[in-house]
Amino acid sequence: MAKSKYYVVWNGRKPGIYTSWSACEAQVKGYTGAKFKSYPSKEEAEAAFRGEEATPKLAKEEIIWESLSVDVGSQGNPGIVEYKGVDTKTGEVLFEREPIPIGTNNMGEFLAIVHGLRYLKERNSRKPIYSDSQTAIKWVKDKKAKSTLVRNEETALIWKLVDEAEEWLNTHTYETPILKWQTDKWGEIKADYGRK
């Protein structure tokens, strides 16, 4: 079950404390100079809203809503791994991978980004991709998933997919920007499975 989060909006259409990302997003999406942040408890959110915390820094860049967001849902690490890609603006699921029996979170994030690159290239789209995994972003740029997961019969499927993804990266070019989703400033990525 997903943990509750509280979203403080200092600068937005209606400043206040919200209990869901969608409610918070409605106040800040497209709002110039929006300031907001998520907190794990109501008490922390209330203290922050009263100004008992340093005013949060403005995001270095606005969210690019015309983009693709990818994320992984995992049960255990290593454990069952699945991923999906969604339209950042609407939340519409554009692709998803059925659960893989054994894998790691980072491997799933890597596969999700590469799937996103392939998806956008097939559609001649130059939209950027957001991922909340710095590790997976680096692996994609290096064209190599540096996972320490053992290769055996149990992990054969995820390693087959990773090998295929690395092969694709080494035989194709792309101009798609891969951007880090700033969870601490923007809340959970749109593709989040809500299992944290």
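Cβ atoms are placed via backbone N, Cα and C, with glycine included.
Marked as domain 'RNase H type-1' by Swiss-Prot on the basis of sequence analysis: 58-196. In the predicted model, the domain 'RNase H type-1' (58-196) has a mean pLDDT of 91.
ASP192 (mutagenesis position) counts 20 other C-beta atoms within 10 Å of its own C-beta, drawing on all protein chains shown. Taken from Swiss-Prot, the feature Mg(2+) 1 binding site applies to ASP71, ASP192.
Taken from Swiss-Prot, the feature Mg(2+) 2 binding site covers ASP71, GLU109, ASP132, and the record attributes it to experimental evidence. In the three-state DSSP scheme, ASP132 (mutagenesis position) falls into the coil class.
Per Swiss-Prot, mutagenesis GLU109 to Gln is noted as: Loss of activity. All protein chains included, GLU109 (mutagenesis position) registers 26 other Cβ atoms within 10 Å of its own Cβ. In the three-state DSSP reading, GLU109 (mutagenesis position) counts as helix.
Cβ-based neighbour count (10 Å, all protein chains) for ASP132 (mutagenesis position) stands at 20. ASP132 to Asn appears in Swiss-Prot as a published mutagenesis result, with the remark: Loss of activity.
The number of other Cβ atoms within 10 Å of the Cβ belonging to GLU188 (mutagenesis position), over all protein chains shown, comes to 19. Per Swiss-Prot, mutagenesis GLU188 to Gln is noted as: No effect.
One mutagenesis experiment catalogued in Swiss-Prot, GLU188 to Ala, is accompanied by this note: Strongly reduces activity.
For the recorded site, ASP192 (mutagenesis position), the DSSP three-state label reads coil. Quoted from Swiss-Prot for the published mutagenesis ASP192 to Asn: Strongly reduced activity with manganese. Loss of activity with magnesium.
Checked against GLU109 (mutagenesis position), the recorded positions ASP71, ASP132, GLU188, ASP192 differ in C-alpha distance, with ASP71 being the nearest. A straight line from the CA of ASP132 (mutagenesis position) to the CA of ASP71 (Mg(2+) 1 binding site) spans 7 Å.
Straight-line distance linking the Cα atoms of ASP192 (mutagenesis position) and ASP71 (Mg(2+) 1 binding site), rounded to a whole number, equals 6 Å.
Within 10 Å of the C-beta of ASP71 (Mg(2+) 1 binding site) we count 24 further C-beta atoms, all protein chains included.
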